[in-house]
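Participant: Dropping a structure here in structure tokens format, bear with me for questions.
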Amino acid sequence: MEEERGSALAAESALEKNVAELTVMDVYDIASLVGHEFERVIDQHGCEAIARLMPKVVRVLEILEVLVSRHHVAPELDELRLELDRLRLERMDRIEKERKHQKELELVEDVWRGEAQDLLSQIAQLQEENKQLMTNLSHKDVNFSEEEFQKHEGMSERERQVMKKLKEVVDKQRDEIRAKDRELGLKNEDVEALQQQQTRLMKINHDLRHRVTVVEAQGKALIEQKVELEADLQTKEQEMGSLRAELGKLRERLQGEHSQNGEEEPETEPVGEESISDAEKVAMDLKDPNRPRFTLQELRDVLHERNELKSKVFLLQEELAYYKSEEMEEENRIPQPPPIAHPRTSPQPESGIKRLFSFFSRDKKRLANTQRNVHIQESFGQWANTHRDDGYTEQGQEALQHL
């Protein structure tokens, strides 16, 4: 009773929560509260009153469960996607800047080559003129006037200044080219660092997705286990109540029969009750096809072991997919953005909400079976009135086992 009150309070608090704060546990609490209300309606009006309504309510609760689970996972994925898009845009901008810089360097190099070619042609022309002058000078007389000597000296000085200017221009352009090369190397290092950062963020994103899927699988397994245990507990309590009611009716009937027989039969009445209880225990242990063959703790252990195995299998599958993706990346050797993983279409397993409502319908079937057993017990009471004895005969024990 305390557990039922606690679950009812949890469901009411879940109904009062804000829509953005709902969790999967709140959805299951709401489903439990709706199931209890359905059970009350079935007890009062029968199963036909909600036969068409129950599947629709179950479907609505399943849709709510899926939406709540997506709402909790979506913000983290959106942040990671925005970060990845931002890094891609930065990378594209840097690549574009690098291309522009390369084009500028090519233009500067072309200009420098053109100027150097012009200067070389001028030097060749001056050297040719110098040779011609030297040959002319050798053929003429050695007697030069002072004016001619000064003129020749002025021409050589002008050529020397031109050569000096050309050398300065060439050195300056060489320094500029070296500076541009250093700047280009730094830009390439920045691009490589950004690519490494992008690959690291992609791996972190993949690990986070893997962890989110594992946590979702574990949460769903725990929720399903809780629902199954609650349903088993409810069925056990209802079975205990029905068995107690049957035992009370049998005892009242036997006490009424023995009170009519006088003083001798009340002395044997406790023995009869003990034999009834023993016979009922034997019948429950041997003839009941639905008798418990294991304890509740064993059932919990089996469910826990099954959930652990499921989570391990899921982890191994994710690791295998991760290693396969790494091998593909190593084969390609080109950092590419990861493809958007589409969820694989697989048959949807039965949700905990359907399982919960199936337990409620199963309880109604058990109540119908208990009513049938009460009818059989009344027929057995008539048979016992006709075959009274000091103790139960073998036929009476067989009838109890049948019950």
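For all residues, glycine too, the Cβ spot is worked out from N, Cα and C.
If you look for the noted substitutions, you won't find them, since the model keeps the original residues.
When I checked Swiss-Prot for this same protein, it listed these features:
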DOMAIN    10-97  domain 'RH1'
MUTAGEN   Arg291 to Leu or Glu  Loss of interaction with RAB8A and RAB10
DOMAIN    291-356  domain 'RH2'
MUTAGEN   Arg293 to Leu or Glu  Loss of interaction with RAB8A
MUTAGEN   Arg300 to Leu or Glu  No loss of interaction with RAB8A
MUTAGEN   Lys310 to Leu or Glu  Loss of interaction with RAB8A
MUTAGEN   Lys324 to Leu or Glu  No loss of interaction with RAB8A
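Provide an account of the burial state, proximal residues and distances for the features listed.
Facilitator: The Cβ of Arg300 (mutagenesis position) lies under 8 Å from the Cβ of Gln225, Leu229, each of these being in the same chain and 6 or more residues away along the sequence.
Sequence-distant contacts (6 or more apart, same chain, Cβ under 8 Å) of Lys310 (mutagenesis position) comprise Ala217, Ala221.
Every protein chain shown contributes to the tally, and the Cβ of Lys324 (mutagenesis position) ends up with 10 other Cβ atoms within 10 Å. When secondary structure is read from DSSP and collapsed to three states, Lys324 (mutagenesis position) falls in the helix class.
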Participant: Across the domain 'RH1' (10-97), what are the DSSP residue counts per state (helix, strand, coil)?
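Facilitator: Each residue of the domain 'RH1' (10-97) counted once, the result is 81 helix, 0 strand, 7 coil.
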